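Pulled from Swiss-Prot, these are the listed features:
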- 24-91: domain 'BTB' (DOMAIN)
- Lys265 to Arg: Reduces sumoylation. Inhibits transcriptional repressive activity. Inhibits sumoylation and reduces transcriptional repressive activity; when associated with R-328 (MUTAGEN)
- Ile325 to Ser: Reduces sumoylation of Lys-328 (MUTAGEN)
- Ile326 to Asn: Reduces sumoylation of Lys-328 (MUTAGEN)
- Lys328 to Arg: Reduces sumoylation. Does not reduce transcriptional repressive activity. Inhibits sumoylation but does not reduce transcriptional repressive activity; when associated with R-265 (MUTAGEN)
- Cys536 to Ala: Abolishes binding to ubiquitin; Abolishes recruitment to DNA lesion sites (MUTAGEN)
- Cys539 to Ala: Abolishes binding to ubiquitin; Abolishes recruitment to DNA lesion sites (MUTAGEN)
Amino acid sequence: MAKPSHSSYVLQQLNNQREWGFLCDCCIAIDDIYFQAHKAVLAACSSYFRMFFMNHQHSTAQLNLSNMKISAECFDLILQFMYLGKIMTAPSSFEQFKVAMNYLQLYNVPDCLEDIQDADCSSSKCSSSASSKQNSKMIFGVRMYEDTVARNGNEANRWCAEPSSTVNTPHNREADEESLQLGNFPEPLFDVCKKSSVSKLSTPKERVSRRFGRSFTCDSCGFGFSCEKLLDEHVLTCTNRHLYQNTRSYHRIVDIRDGKDSNIKAEFGEKDSSKTFSAQTDKYRGDTSQAADDSASTTGSRKSSTVESEIASEEKSRAAERKRIIIKMEPEDIPTDELKDFNIIKVTDKDCNESTDNDELEDEPEEPFYRYYVEEDVSIKKSGRKTLKPRMSVSADERGGLENMRPPNNSSPVQEDAENASCELCGLTITEEDLSSHYLAKHIENICACGKCGQILVKGRQLQEHAQRCGEPQDLTMNGLGNTEEKMDLEENPDEQSEIRDMFVEMLDDFRDNHYQINSIQKKQLFKHSACPFRCPNCGQRFETENLVVEHMSSCLDQDMFKSAIMEENERDHRRKHFCNLCGKGFYQRCHLREHYTVHTKEKQFVCQTCGKQFLRERQLRLHNDMHKGMARYVCSICDQGNFRKHDHVRHMISHLSAGETICQVCFQIFPNNEQLEQHMDVHLYTCGICGAKFNLRKDMRSHYNAKHLKRT
């Protein structure tokens with residue numbers, strides 16, 4: 001026979017766990033208010049959450065509903081209705097509450113407020129029996145298990161083991177100490193107290209671990225910790241303490257002011273700073289055994305005479321422990337003593353040089369550092385040759401300045417000015433990253449895109465200059481020169497480029513013969529492309545000699561001419577009337593062209609009205625809206641499971657296949673073998689109406705028709 005109150009009791013337990021945040025696996029944020037809940041409960045009550053968790057299984061730790069027009073008050077009441085089937089307080093607007101429930105697609109939406117009140121009355125009867133059994137302690141919303149036999153026994157066992165949580169005045173405390181004497185307890189109660197004190201008070205850590213399945217648990221709030229140090233730090237700031245702790249703290253402060261606790265200060269002075277913090281806290285916490293030893297000095301020989309005196313001394317020690325507070329003392333900071341245990345290492349410039357990329361390069365500070373300048377030696381044949389010769393020695397300060405100027409990563413004022421570029425059409429100063437977007441948004445009729453590199457340029461002189469430079473080789477020798485006039489001279493005189501390359505090779509030889517001795521360093525560390533200095537201007541491929549470049553360029557130009565001939569054959573489809581001004585791509589409809597512009601601007605202009613998420617494509621937004629509505633595009637014909645994406649649906653259909661079966665990825669029809677699938681695939685091919693050629697894609701069939709049959713007719 002099923003118990004009618006079991007379901008309501010389980011829901012009550014889940015609601016308690018939700019309030020504690022225990023085992024909650026999702027967090028719902030509405031503005032700046034966060035609600036913790038369980039995915040299983042949300043998916044069982046709401047179709048919206050069920051579909052959302054199905055499609056976002058790996059990224060649903062936190063869900064933001066701030067853009068869904070649901071207030072935090074309504075969602076709090078919805079959570080109460082999900083967990084309990086009722087609401088504790090009436091909403092300010094029931095219509096708004098009902099709209100929020102319909103928006104979240106709850107399975108059971110009440111028609112009026114009286115339905116929830118009736119459900120409240122009926123469920124209170126069921127939950128009353130369950131709540132009557134919840135007199136035991138609950139940790140994180142979970143009721144602790146207790147043995148019914150032990151619970152029906154003497155309550156004195158629990159009274160002796162657990163400290164009282166009431167506030168005791170000094171008069172009541174004296175009366176309690178007098179009531180703990182030997183004559184006030186019956187004989188059976190002594191045995192119970194003795195057993196409980198031996199089993200629980202002797203080892204409080206074991207008592208805590210048996211009560212909750214962890215090592216150290218706070219007796220006030222029930223939070224568990226993995227080590228005792230964390231428990232000690234938590235006890236000092238626990239906000240769920242009993243009321244009697246404030247009273248005992250007050251008496252403790254009074255005793256300290258009166259000078260009664262001078263022995264505690266002496267104990268702190270005897271402590272060595274080398275001992276660990278856990279040992280200090282064990283010393284000052286005052287275990288029951290230590291409290292018993294302190295109380296034994298006051299009781300005298302009565303402690304060792306009888307068992308009854310032991311019980312009385314233990315109870316007195318418990319009363320004394322209530323007066324005691326935990327004092328956390330930190331050892332004095334003595335940096336000079338602590339630094340004795342550390343080895344101080346001095347970092348020199350040599351260590352810094354060894355930590356760089358060129359580990360094999362060793363600097364010798366005793367040798368001078370020379371500047372090199374270019375000198376032209378004119379021979380008999382009047383052929384100019386540029387060599388590197390030392391001009392003058394450089395001091396250490398100048399040498400450091402030169403080395404700081406060498407790395408290309410160091411930013412200069414010129415580079416900082418280059419980051420902010422100005423628009424050539426309107427003069428607006430913006431960053432280079434936003435310059436392309438500015439041209440597309442404001443001056444789209446005056447700009448165009450380069451056909452080789454795709455860079456956005458202004459029509460006119462800028463386009464002509466870029467067309468001349470685009471595709472030309474750019475070596476490190478060009479980048480190394482700081483003057484633009486020298487760059488133009490080198491472009492006009494290509495013979496000097498080879499001479500400068502020879503100059504860099506000779507510079508490497510001079511470095512090898514001089515004081516630095518960099519024999520182990522390859523040439524490519526200082527000049528990356530010195531082994532292959534010649535480069536093809538069309539494809540960018542590098543060669544060692546000039547003859548190889550000439551031979552390669554003849555074949556490379558022929559290939560380009562062949563490609564251009566193919567491009568002339570494939571003319572534009574005249575049915576595409578909407579073309580992009582930047583890249584020249586054509587479209588059948590204007591909306592497709594407007595959507596294509598987002599490829600250049602990278603602007604997500606399609607925004608979801610429900611959650612505010614932005615998308616680059618309109619079809620992505622349509623698919624996202626279907627997820628909000630719970631409308632699946634693909635439905636399994638076997639198990640009726642819905643999927644929003646095609647590849648997810650294909651992957652699900654594959655799970656239904658048996659050995660040897662295959663599936664058509666177009667219509668999702670299952671076939672027993674591959675032969676029948678190949679015969680079936682002819683149905684999905686696009687056939688040319690003139691020659692009968694078949695293609696997998698429609699665009700392939702259209703391009704075939706335009707290339708082969710459009711000109712003939």
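Note that Cβ sites are derived from N, Cα and C of the backbone, with glycine treated the same way.
Model, not experiment: these values are computed from the prediction.
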For Cys539 (mutagenesis position), name the DSSP secondary structure in the helix/strand/coil scheme.
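Once the DSSP labels are grouped into three classes, Cys539 (mutagenesis position) ends up as coil.
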Determine the most Cβ-crowded residue among the mutagenesis positions Cys536, Cys539, using a 10 Å radius around each Cβ and all protein chains in the structure.
Cys536
Give the mean pLDDT for the domain 'BTB' (24-91) on the 0 to 100 scale.
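A mean pLDDT of 83 is what the model gives the domain 'BTB' (24-91).
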Sort the residues of the domain 'BTB' (24-91) into helix, strand and coil with DSSP and give the three counts.
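Split into helix, strand and coil, the domain 'BTB' (24-91) gives 29 helix, 14 strand, 25 coil.
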